[in-house]
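Colleague: One structure is given below, represented as structure tokens, and several questions about it will come after.
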Amino acid sequence: MKQHKAMIVALIVICITAVVAALVTRKDLCEVHIRTGQTEVAVFTAYESE
């Protein structure tokens, strides 16, 4: 059980690190492109406020 909890904590830390790195290098998170060689990952977010 401790190993499972440690893996979840590690995953959360990695996700938070990725978000903080994106915020530091970009002015917003609505559009993020990551290119490695010939591979590109693009993430777009859209929302509507009520």
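Cβ coordinates come from backbone N, Cα and C, glycine included.
Don't expect the noted substitutions in this model, because it carries the original residues.
Take a look at what Swiss-Prot says about it:
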- CYS15 to Ser: No action on toxicity (MUTAGEN)
- THR25 to Lys: Non-toxic (MUTAGEN)
- LEU29 to Pro: Non-toxic (MUTAGEN)
- CYS30 to Ser: Prevents dimer formation (MUTAGEN)
- VAL41 to Ala: Non-toxic (MUTAGEN)
Colleague: From the Cα of CYS30 (mutagenesis position) across to the Cα of VAL41 (mutagenesis position), what is the distance in angstrom?
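Modeller: Cα to Cα, VAL41 (mutagenesis position) and CYS30 (mutagenesis position) are separated by 14 Å.
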Colleague: Once the chains shown are all counted, how many other Cβ atoms turn up within 10 Å of the Cβ of VAL41 (mutagenesis position)?
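Modeller: A count of 9.
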Colleague: Near the Cβ of CYS15 (mutagenesis position), how many other Cβ atoms are there if near means within 10 Å?
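Modeller: There are 10 such Cβ atoms around CYS15 (mutagenesis position).
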Colleague: If you run the three-state DSSP split on CYS30 (mutagenesis position), which class comes out?
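Modeller: Assignment for CYS30 (mutagenesis position) reads coil.
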Colleague: Please report the Cα separation of CYS30 (mutagenesis position) and CYS15 (mutagenesis position) in Å, rounded to an integer.
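Modeller: Cα of CYS30 (mutagenesis position) to Cα of CYS15 (mutagenesis position) measures 16 Å after rounding.
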Colleague: I need the most crowded of these mutagenesis positions: THR25, CYS30. Count other C-beta atoms within 10 angstroms of each C-beta and give me the top one.
Modeller: CYS30
Colleague: Three-state secondary structure of CYS15 (mutagenesis position) from DSSP?
Modeller: helix
